[in-house]
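Listed features, source Swiss-Prot:
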type    : residues  : note
MUTAGEN : K144 to P : Decreases substantially the interaction with PLK4. Weakens binding to PLK4; when associated with E-230 and E-321. Abolishes the inhibitory effect of TENT5C on the cell viability; when associated with E-320 and E-321
MUTAGEN : C146 to P : Decreases substantially the interaction with PLK4. Weakens binding to PLK4; when associated with E-230 and E-321
MUTAGEN : E166 to Q : Does not affect colocalization with PLK4 in centrosome. Increases cell viability
MUTAGEN : C320 to E : Slightly decreases the binding to PLK4; when associated with E-321. Abolishes the inhibitory effect of TENT5C on the cell viability; when associated with P-144 and E-321
MUTAGEN : L321 to E : Slightly decreases the binding to PLK4; when associated with E-320. Abolishes the inhibitory effect of TENT5C on the cell viability; when associated with P-144 and E-320
Amino acid sequence: MAEESSCTRDCMSFSVLNWDQVSRLHEVLTEVVPIHGRGNFPTLEITLKDIVQTVRSRLEEAGIKVHDVRLNGSAAGHVLVKDNGLGCKDLDLIFHVALPTEAEFQLVRDVVLCSLLNFLPEGVNKLKISPVTLKEAYVQKLVKVCTDTDRWSLISLSNKNGKNVELKFVDSIRRQFEFSVDSFQIILDSLLFFYDCSNNPISEHFHPTVIGESMYGDFEEAFDHLQNRLIATKNPEEIRGGGLLKYSNLLVRDFRPTDQEEIKTLERYMCSRFFIDFPDILEQQRKLETYLQNHFAEEERSKYDYLMILRRVVNESTVCLMGHERRQTLNLISLLALRVLAEQNIIPSATNVTCYYQPAPYVSDGNFSNYYVAHPPVTYSQPYPTWLPCN
């Protein structure tokens, strides 16, 4: 009975994609995506299909078996529900591989970097370009995680419009989603095999069976949440600090909680985790600025609303922070919001504003200055912990 119950739960997490979804997946995999080089390095024109096939074949040539390849994140959500409110930001690809030692991590990195040589324009002398040079030119972010529960690496390829191509190589990972609507993964192997073996173009009457999985556990429930813009999760205590930023992003896109009572507990968890993972004001500033750059690159008008929602959540749900440190974080969010308005020319830049005011009657000193010239915001240079343990 236990085995049957486990099988039922596993089956609930999978679903077969219909033709409309397979067609959108094909478009995502074959769309040309520019990878912008720094300095004088040329832009690479790639498709996800080509980069996956190149990296996979080179990994297997190097002795690293790829168990499967999946499309993850907002791109997977876009394939399943076209107008879901999340858009299609980073193009996340997951390669399931074994990473038992440091040598495999290094080999994966070198394989990906050398694979980029295939996409350099004709006429470029590839013999003089090293993996280190390619990393400096095209890699936006390089991450390696090795803990008791997580063994994975991430290589993010730069795109100036915020549509980075992210290649994630996973041996094990404790949690692969934050909310039900971002829990989807689409297994690409059958479609990649079709590209390799079929001489006929893909069509409604001639296409492979493609399987999707929800790491949330119930595919149909998560799919309903995505269609109806609902916010739900499981085991919120496991969500990392970035979950607060993702939650505020969902709210600004008109997603709403499935349970108004539970969401207050969730907000407190996320605020506490944010301040644990980003304990000083400089880290918080860097995280917020990077998040805005990566997730609102083409949505300037939404930045201010997003920051105001984030400020409200932090103000109402922070319970593990000392008063002055909470105010410091709220002030940081307000300053970022002010900067956003200034960049949009909705108000003048606060660094160049002259603020006039009428002095109080008791100000009779002839040397009293009746105006104040605003100075640039203070740069926080003394990082220190801004959270207290929850009892």
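The backbone N, Cα and C atoms fix where each Cβ goes, and this holds for glycine too.
Original residues only.
Structure with Swiss-Prot features highlighted.
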{"residue": "K144", "record": "mutagenesis position", "Cβ neighbours (10 Å)": "16"}
{"residue": "C146", "record": "mutagenesis position", "Cβ neighbours (10 Å)": "13"}
{"residue": "E166", "record": "mutagenesis position", "Cβ neighbours (10 Å)": "20"}
{"residue": "C320", "record": "mutagenesis position", "Cβ neighbours (10 Å)": "17"}
#### Entry: Cα separation, C146 (mutagenesis position) to C320 (mutagenesis position) (Å, whole number)
28
## Note on the structure
Per DSSP (helix/strand/coil reduction), C320 (mutagenesis position) sits in coil
## Note on the structure
Rounded Cα distance in angstrom between E166 (mutagenesis position) and K144 (mutagenesis position) is 13
### Query
Under DSSP, is K144 (mutagenesis position) helix, strand or coil?
strand
### Task
May I ask you to report the DSSP-based helix, strand or coil state of E166 (mutagenesis position)?
strand
